[in-house]
Structures are given as C-alpha cells and as structure tokens.
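For reference, the structure is listed below as structure tokens.
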Amino acid sequence: MDDDHEQLVEELEAVEAIYPDLLSKKQEDGSIIVVKVPQHEYMTLQISFPTHYPSEEAPNVIEVGVCTSLAKRDLYDTKYLQHLFQEVMDSVFHRGSVCLFDFLTELDGVLYVEPEEETEPVQQSDIPTDPFEGWTASDPITDRGSTFMAFAAHVTSEEQAFAMLDLLKTDSKMRKANHVMSAWRIKQDGSAATYQDSDDDGETAAGSRMLHLITIMDVWNVIVVVARWFGGAHIGPDRFKHINSTAREAVVRAGFDS
C-alpha cells in the first residue's frame, strides 16, 4: 500500500468514527465514496479521490443529491452546488494533507441558513460612535510581515454585533486590513433563540475556526474580530495559529473566560 492510499484509508476510518452512518464506499478501495453532509443529511455527495491524493491532487465532488420533498428539491440547483462544493474542496486542500474533515466542516457554514425571526430594533443608544468603544484588544502578533490583532466585545443581539463591527471597520487602520474576520455567539435573555455564525472575509476557514474556538470556550453574547494586515509573504497554516491565539487573548481579556 503506497503512502497516499494509506493516508486515504486512515482518513476515511477517522471520518467514519466521527460521523457514523454518514459515509459509505462506492468503490471497495475507497477511491469513490458517498457521504451525507453532517447537520444537513438530506444532501449527499459523491466524492472521488485521485491516485495522488493527498500528495498532489484534491478530491473531486462528482455528484450532489438532495433527498427531500419534491417541492423543496426544486429549490436546489445541484449543478451549482457541485461547482460551489468543489470550490470549497479546493480551498481547504493543501498538498500533502488530507482535507475531508475540514471540507465537511466548511460545508456546514456554507449550507447554514439562519431562521427568520422578528427582532426588536437596536436602540440608537446601544451603538457607540467611537469605532473602538466597547471593544477589548489583544496584543498584535507579527510574523513574516503579516500582523494579526483581535478585538472582542459584549453584545446582546446580532443587530448590535453587526453595528459595532461596521463601525469598527470605519477606523482608518482597520480599513487597510486585508481581512477582517469575525465570529459571534448570542443567546437572548428570556428566549430559546441563539445566534451563532462567522465571516471569513476572504480568509477561507478562518471564521469557522474562530467560531469553533468560542464554542469550546463556552462563551455567549460575544463577537470576536481578527484583523490581518498582509505583509507580502505567505505564511501557510501558521496564520490560523495566530488568528486563534489573538482571538482567544481578546476574549479572555474582555472577561468572558474568567
């Protein structure tokens, strides 16, 4: 068994352990699988793994199926979804590293739709006029010319979170950032409604990792933002380490993890 195939076998075993009953092999050697999307099991994907995966080539999304009522099925353009999912696959693939788990994790963010609910308008007094009012900052981290800095704030609604984020982005230094990534978790008092989401702002998978961070920290009514100023040199996966490190520092400094 060559190294590529051995890594594929181990990856499929790991994914099957994490998501029991969601994955089946269409080819005995695992070169083609059928997998239901976690949290969205009505959608199934056929994925093929090239001979030189993961050393050189990314997996291919070859078919998307939707198992739902006929009326709802008409709402899905499976050809478009196949193209979209392949873009997600290509974005999480890095030569030499398996990527199926990261791919499935990213799909949850792509497919998630926030239920529509009536919300009370944000009171104008809740929105500061100073871009940094209400935010707690981390220390900046600089690596090979790129600088990362995080900000965390207490919020009680998505509307307040978005208003504060929009105002933060008006600062001259923030406008120069190449990416302003964000994640938030909000639980409203007296209601079972919760709001959890993220925004990569072009830095693929960064927002979902930040959301995962504040989820495992078990903090609520928080928005965390990480700005990255790009210095010209690509730093690979180290960027995610810096994003998470500054995000955690800002959240802790803001008093959420005391």
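Numbering starts at 1 and runs along the chain as it is shown here.
Backbone N, Cα and C define each Cβ position, glycine as well.
Counting residue by residue with DSSP, the domain 'RWD' (10-114) contains 40 helix, 27 strand, 38 coil. Positions annotated as domain 'RWD' by Swiss-Prot: 10-114.
In the structure as shown, the Cβ atom of E87 (mutagenesis position) sits within 10 Å of 12 other Cβ atoms. Listed in Swiss-Prot is the mutagenesis experiment E87 to A, annotated as follows: Slightly increases interaction with GCN1 and ACT1 and does not prevent inhibition of GCN2 activity in amino acid-starved cells; when associated with A-90.
For the mutagenesis of D90 to A, Swiss-Prot gives this note: Slightly increases interaction with GCN1 and ACT1 and does not prevent inhibition of GCN2 activity in amino acid-starved cells; when associated with A-87. The structure shown keeps the original residue. There are 15 other CB atoms within 10 A of the CB of D90 (mutagenesis position), with all protein chains counted.
Listed in Swiss-Prot as a mutagenesis experiment, D102 to A is described as follows: Decreases interaction with GCN1, but not with ACT1, and prevents inhibition of GCN2 activity in amino acid-starved cells; when associated with A-106.
Quoting Swiss-Prot on the mutagenesis of E106 to A: Decreases interaction with GCN1, but not with ACT1, and prevents inhibition of GCN2 activity in amino acid-starved cells; when associated with A-102. Less than 8 angstroms from the CB of E106 (mutagenesis position) sit V88, S91, V92, T204, A205, S208, each of them six or more residues away in the same chain.
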Write down the Cα-Cα distance for D102 (mutagenesis position) and E87 (mutagenesis position), rounded and given in Å.
-> 13
CB contacts under 8 angstroms to D102 (mutagenesis position), restricted to the same chain and 6+ apart in sequence, sorted by sequence, are V92, A205
